[in-house]
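**Student:** What follows is a structure written as structure tokens; I'll ask about it next.
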Amino acid sequence: MALQRTLSIIKPDAVSKNVIGEILTRFEKAGLRVVAAKMVQLSEREAGGFYAEHKERPFFKDLVSFMTSGPVVVQVLEGEDAIAKNRELMGATDPKKADAGTIRADFAVSIDENAVHGSDSEASAAREIAYFFAATEVCERIR
């Protein structure tokens, strides 16, 4: 097992349902520590830049529109195999295919409004964390 960091975003649909605390509790109960967090209202430029890898995909415009429709909570999670653990907690991208008890099965309504985002690899995690946080904003959690 390896100590990792991963980026997690609680998306506008979950923020508007007021389930931020419930989602964070799931991360912590699974052994993940929040080492950076903030609520932000993304601009079109910020959302478009974050999801730039999808720019040529047909859903890109709708994704940017959704991600700017309300505030999001962006956090860095740290723990043993944090990337895989977070993705397991999130569940399948399509909440209809997500296992019962996962974040998306419990809080998402559609593949478009699917409650959370999580990094899919160490390279993505490093890039995504740097997109939202300066190194000085990520705290060491020794205790």
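Cβ coordinates come from backbone N, Cα and C, glycine included.
Keep in mind that this structure shows the original residues, not the substituted ones.
From Swiss-Prot, for reference:
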- His117: active site, pros-phosphohistidine intermediate (ACT_SITE)
- Lys11, Phe59, Arg87, Thr93, Arg104, Asn114: ATP binding site (BINDING)
- Ser43 to Ala: Decrease in autophosphorylation. Strong decrease in alginate production (MUTAGEN)
- Glu56 to Asp: No change in autophosphorylation. Strong decrease in alginate production (MUTAGEN)
- Ser69 to Cys: Decrease in autophosphorylation. Strong decrease in alginate production (MUTAGEN)
- Glu80 to Lys: Decrease in autophosphorylation. Strong decrease in alginate production (MUTAGEN)
- His117 to Gln: Lack of autophosphorylation and of kinase activity. Strong decrease in alginate production (MUTAGEN)
- Ser119 to Ala: No change in autophosphorylation. Does not affect alginate production (MUTAGEN)
- Ala125 to Arg: Lack of autophosphorylation and of kinase activity. Strong decrease in alginate production (MUTAGEN)
**Student:** Whole-number Å only: compute the distance from the Cα of Asn114 (ATP binding site) to the Cα of Glu56 (mutagenesis position).
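**Tutor:** Asn114 (ATP binding site) and Glu56 (mutagenesis position) have their Cα atoms 21 Å apart.
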**Student:** Pull out the recorded positions from the set Glu80, Arg87, Ala125 whose C-alpha sits within 10 Å of the C-alpha of Ser119 (mutagenesis position).
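**Tutor:** Taking Glu80, Arg87, Ala125 one by one, the ones whose Cα falls within 10 Å of Ser119 (mutagenesis position) are Arg87, Ala125.
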**Student:** Nearest to His117 (mutagenesis position) in three-dimensional space, by Cα, is which of the recorded positions Glu56, Ser69, Thr93?
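**Tutor:** Closest by Cα distance to His117 (mutagenesis position) among the recorded positions Glu56, Ser69, Thr93: Thr93.
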**Student:** With DSSP assignments reduced to helix, strand and coil, which class does Glu56 (mutagenesis position) get?
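**Tutor:** DSSP call for Glu56 (mutagenesis position): coil, neither helix nor strand.
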**Student:** Should Arg87 (ATP binding site) be counted as helix, strand, or coil on the basis of DSSP?
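**Tutor:** Once the DSSP labels are grouped into three classes, Arg87 (ATP binding site) ends up as helix.
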**Student:** So, three-state DSSP: helix, strand or coil for His117 (mutagenesis position)?
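**Tutor:** Its secondary structure by DSSP: strand.
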**Student:** What kind of secondary structure is Glu80 (mutagenesis position) part of, going by DSSP in three states?
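**Tutor:** In the DSSP reduction, Glu80 (mutagenesis position) maps to strand.
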**Student:** If H, G and I count as helix, E and B as strand, and all else as coil, what does DSSP give for Lys11 (ATP binding site)?
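**Tutor:** The residue in question, Lys11 (ATP binding site), is coil (DSSP, three-state).
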**Student:** When neighbour density is defined as the number of other C-beta atoms within 10 angstroms of a residue's C-beta, which of the mutagenesis positions Glu56, Glu80 has the lowest density?
**Tutor:** Glu56
**Student:** By a 10 A CB contact count over all chains shown, which of the recorded positions listed here is most packed: Ser43, Ser69, Thr93, Ser119?
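**Tutor:** Compared across Ser43, Ser69, Thr93, Ser119, the most Cβ atoms within 10 Å surround Ser119.
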